[in-house]
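Reviewing the structure listed below.
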Amino acid sequence: MGAQLSTLSRVVLSPVWFVYSLFMKLFQRSSPAITLENPDIKYPLRLIDKEIISHDTRRFRFALPSPQHILGLPIGQHIYLSTRIDGNLVIRPYTPVSSDDDKGFVDLVVKVYFKDTHPKFPAGGKMSQYLENMNIGDTIEFRGPNGLLVYQGKGKFAIRADKKSNPVVRTVKSVGMIAGGTGITPMLQVIRAVLKDPNDHTVCYLLFANQSEKDILLRPELEELRNEHSSRFKLWYTVDKAPDAWDYSQGFVNEEMIRDHLPPPGEETLILMCGPPPMIQFACLPNLERVGHPKERCFTF
């Protein structure tokens with residue numbers, strides 16, 4: 001009798017075990033390995049490619065631990081690069097332009113601040129020049145995820161007031177974005193996440209400020225997204241020095257630009273900002289307030 005029960009249990013359990021094993025294999029396949037497992041640990045990643053985008057802008061590609069790894073960075077978060085330069089520890093935040101749809105690598109687009117270019121900063125940018133001088137095969141330490149905002153999809157933003165606060169989830173229909181220079185990278189991250197989901201009906205409005213037309217980072221990528229998703233992504237530029245044939249705005253971000261090219265204030269509108277602190281403090285915040293956007297619906301990366 002015991003032998004019969006044992007045989008019966010194997011007959012009953014075998015299909016169950018088969019289904020369980022199949023489920024586990026599928027689950028494992030659908031969950032790629034994550035590089036940034038612990039935000040307190042530094043992960044050395046190897047430079048595998050360097051692309052010249054413009055006279056002072058580069059795209060750096062770093063290999064993840066395996067071709068099956070993803071970075072593991074939530075939308076809206078950033079990483080820190082750290083290294084020693086002239087004996088001193090230098091740490092800088094960056095937002096990748098690649099996403100977790102990309103396996104095996106992470107891309108950073110960086111504007112290189114060369115020495116003896118700007119009279120106020122004769123030494124140039126320490127980290128950007130370090131990256132510029134890296135050789136293929138060299139490594140640098142990544143740490144993350146970091147940041148106070150996460151885009152959860154379908155208009156939902158989880159925002160914390162500080163690192164110790166619990167996130168508050170805001171659901172919106174429109175996102176107004178003001179970016180200055182390299183501040184475009186977190187905006188592009190959010191825009192791509194919205195547009196890749198056909199069921200996400202959030203509309204993104206980007207006002208992108210630069211010194212000149214040649215300084216506009218990632219312009220081909222932005223305009224391709226606008227052309228493919230014209231009803232869901234609105235794009236406008238302003239530059240300090242405009243060429244003769246220029247179809248966009250000229251000058252610092254002002255009240256008129258915000259009224260004309262960002263969504264109106266409302267319960268279903270969120271404003272995101274990223275750029276030089278003087279731009280945020282003196283151009284963005286005062287003019288957003290004049291237009292009627294409340295501070296609690298404005299977030300600065």
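Glycine is treated like the rest: Cβ placed from N, Cα and C.
Some features that Swiss-Prot has for this protein:
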type: BINDING; residues: R92, P93, Y94, V109, K111, F114, K126, M127, S128, T185; note: FAD binding site
type: DOMAIN; residues: 40-152; note: domain 'FAD-binding FR-type'
type: MUTAGEN; residues: G2 to A; note: Loss of myristoylation and localization to the mitochondrial outer membrane but no loss of enzyme activity
type: MUTAGEN; residues: K111 to R, A or H; note: Km for 2 Fe(III)-[cytochrome b5] similiar to that of wild-type
type: MUTAGEN; residues: K111 to E or Q; note: 2-3 fold decrease in Km for 2 Fe(III)-[cytochrome b5]
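Known features from Swiss-Prot, placed on the structure.
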{"residue": "R92", "record": "FAD binding site", "DSSP (3 states)": "strand"}
{"residue": "K111", "record": "mutagenesis position", "DSSP (3 states)": "strand"}
{"residue": "K126", "record": "FAD binding site", "DSSP (3 states)": "helix"}
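Note: the CA-CA distance between K111 (mutagenesis position) and R92 (FAD binding site) rounds to 13 Å. Cβ neighbour count for S128 (FAD binding site): 20 (other Cβ atoms within 10 Å of its Cβ, all protein chains included). In this entry, R92, P93, Y94, V109, K111, F114, K126, M127, S128, T185 make up the residues listed for FAD, with the farthest two CA atoms of the set 20 Å from each other. In this view, Y94 (FAD binding site) is surrounded by 22 other Cβ atoms within 10 Å of its Cβ, with every protein chain counted. The Cβ of K111 (mutagenesis position) has 15 neighbouring Cβ atoms from other residues within 10 Å, across all protein chains displayed.
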